[in-house]
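A short worksheet on the structure shown next.
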Amino acid sequence: MLSQFFPHIKEKPLSERVKSRDAFVYLDRVMWSFGWTVPENKRWDLHYKLWSTFVTLLIFILLPISVSVEYIQRFKTFSAGEFLSSIQIGVNMYGSSFKSYLTMMGYKKRQEAKMSLDELDKRCVCDEERTIVHRHVALGNFCYIFYHIAYTSFLISNFLSFIMKRIHAWRMYFPYVDPEKQFYISSIAEVILRGWAVFMDLCTDVCPLISMVIARCHITLLKQRLRNLRSEPGRTEDEYLKELADCVRDHRLILDYVDALRSVFSGTIFVQFLLIGIVLGLSMINIMFFSTLSTGVAVVLFMSCVSMQTFPFCYLCNMIMDDCQEMADSLFQSDWTSADRRYKSTLVYFLHNLQQPIILTAGGVFPISMQTNLNMVKLAFTVVTIVKQFNLAEKFQ
């Protein structure tokens, strides 16, 4: 059903030529609409830069200021539920501005990484390998569509749950607009601006995930090639050595791909790790003490979206670390015992490099892994415990 509207989420037949960079089709289109890339036609370069500047000022700077001014000017008019709904999204929004800026600045690095993917694609000549690439490209595009549906569901449900009560969903300040007398005008302005911010946040969350999906695709292909080394009888030692050298080159390209993206994702995941515990804690307090059924559904969707910002990516990073060990095992278990000295010396050097796991870090401080993610999520329960022990919820009611 979805593939009728989004054809790139369906695995393409082998008769069509698919590149690894095609996994970013939908993501790149949305990033282009925000001014995070470059125009295809250079004649529109100035217009595109002006648009990019406008969007950056509006969403990265003016939107957080609008929320902050509303807290200062009308803090006494907030109910406890309104305040928690606003602050949990507001805190996430401040972090989103930093993440979006880092992602936008990482455009050249992402293009550099895609060039490494193009080189890796040249090695995929047999149907079996091309099928794996096609499958992962479709998976990458599906990840974007899945996240888009999830984030849109939160945006719509949160907006409707509040507007039915004639309450502002996010409480933003607009000059010369009375939020009570011009309720629907201000509400529509809120959902439009908040929608832009949500979809920017979506791009920063999906970009690392799709990138690692494609990285794991080529790691899987390399594992298969390592298992098949010296498996074809009748070839010369020089041909076997060239086959091993090609695998060394593939591994170098994978490392170059990850290294190009390392600085881009380090900052975005670091910001998200800092926020996830606080944001989830505020959301849990909102559900436990202040939410109605309609607002509770919106908060649950919000918590799901926040969890999706780190959990799948951390899980993939763990799998890639395991894949590195499996690559070393695959090489060691290949038929190398009867090889000549040149082949064995190259194999020993390559085996040493394969045993070094691919580890990404958040801000150069936290290793990006499931363990780190769980440690950060535990902060949410700490926030809830503090609120319960000091009876803060009752004081707000």
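Using the three backbone atoms N, Cα and C, a Cβ is placed for every residue, glycine included.
Neighbour count (other Cβ atoms within 10 Å of the Cβ, all protein chains): 7 for Gln4 (variant position). Quoted from Swiss-Prot, the note attached to the natural variant Gln4 to Lys states: In strain: LA116, MA18, MA45, MA48, MA50, MA7, MA8, MW25, MW29, MW3, MW32, MW37, MW44, MW46, MW56, MW6, MW7, MW9, NC21a, NC52a, NC62a, NC73a and NC79b.
Val25 to Ile appears in Swiss-Prot as a known natural variant, with the remark: In strain: LA116, MA13, MA18, MA43, MA45, MA48, MA50, MA7, MA74, MA8, MW25, MW27, MW29, MW3, MW32, MW37, MW44, MW46, MW56, MW6, MW7, MW9, NC21a, NC52a, NC62a, NC73a and NC79b. Val25 (variant position) has a Cβ environment of 16 other Cβ atoms inside 10 Å.
For Val30 (variant position), the count of additional Cβ atoms within 10 Å of its Cβ stands at 16 [all protein chains shown]. Looking at Swiss-Prot, you'll find the natural variant Val30 to Leu noted as follows: In strain: NC52a and NC73a.
Under the heading of natural variants, Swiss-Prot lists Asp45 to Ile and annotates it as follows: In strain: LA116, MA45, MA50, MW37, MW6 and MW9. Within the same chain, residues at least 6 positions away in sequence whose Cβ sits under 8 Å from that of Asp45 (variant position) are Val38, Pro39.
DSSP classifies Val69 (variant position) as helix under the three-state reduction. In this view, Val69 (variant position) is surrounded by 14 other Cβ atoms within 10 Å of its Cβ, with every protein chain counted. Quoted from Swiss-Prot, the note on natural variant Val69 to Ala is: In strain: MA45, MA50, MW37, MW6 and MW9.
Swiss-Prot lists Gln88 to Glu among its natural variants, and the accompanying note reads: In strain: LA116. For Gln88 (variant position), the number of other Cβ atoms no farther than 10 Å from its own Cβ, over all displayed protein chains, is 23.
Under the heading of natural variants, Swiss-Prot lists Asn92 to Asp and annotates it as follows: In strain: NC21a, NC52a, NC62a, NC73a and NC79b. Annotation note: Asn92 (variant position) sits in a helical segment as assigned by DSSP. Counting every protein chain shown, the Cβ of Asn92 (variant position) has 24 other Cβ atoms within 10 Å.
All chains included, 21 other C-beta atoms sit within 10 angstroms of the C-beta of Arg194 (variant position). Recorded in Swiss-Prot as a natural variant, Arg194 to Met carries the remark: In strain: LA116, MA13, MA18, MA43, MA45, MA48, MA50, MA7, MA74, MA8, MW25, MW27, MW29, MW3, MW32, MW37, MW44, MW46, MW56, MW6, MW7, MW9, NC21a, NC52a, NC62a, NC73a and NC79b.
While the structure shown retains the original residue, Swiss-Prot records the natural variant Asp201 to Ala with this note: In strain: NC21a, NC52a, NC62a, NC73a and NC79b. Cβ contacts within 10 Å of Asp201 (variant position), excluding its own Cβ and spanning all protein chains shown: 25. Under the DSSP three-state reduction, Asp201 (variant position) is assigned to helix.
Cβ neighbour count for Ile214 (variant position): 24 (other Cβ atoms within 10 Å of its Cβ, all protein chains included). The annotation that Swiss-Prot gives for the naturally occurring variant Ile214 to Met reads: In strain: LA116, MA45, MA50, MW37, MW6 and MW9.
Phe313 (variant position) falls within a helical segment according to DSSP. Variant annotation in Swiss-Prot: Phe313 to Ser, described as In strain: NC16a; the structure shown retains the original residue.
Secondary structure from DSSP puts Leu354 (variant position) in a helix. Within 10 Å of the C-beta atom of Leu354 (variant position) sit 22 other C-beta atoms, taking all shown protein chains into account. The annotation that Swiss-Prot gives for the naturally occurring variant Leu354 to Ile reads: In strain: NC52a, NC73a and NC79b.
According to Swiss-Prot, the natural variant Val387 to Met carries this note: In strain: LA9.
Comparing CA positions across the variant positions Val30, Asn92, Ile214, Leu354, the one lying closest to Asp201 (variant position) turns out to be Asn92. Note on proximity: among Gln4, Val25, Gln88, Asn92, Leu354, the variant positions of the record, the Cα nearest Ile214 (variant position) is that of Val25. For the pair Val25 (variant position) and Gln88 (variant position), the C-alpha distance works out to 31 angstrom.
Residue pair Asn92 (variant position) / Phe313 (variant position) shows a Cα separation of 18 Å. Phe313 (variant position) has a Cβ environment of 26 other Cβ atoms inside 10 Å. Recorded residues Gln88 (variant position) and Val69 (variant position) have their alpha carbons 16 Å apart, per Cα-Cα distance. Val30 (variant position) sits 36 Å from Leu354 (variant position), taking the CA atoms of both as reference points.
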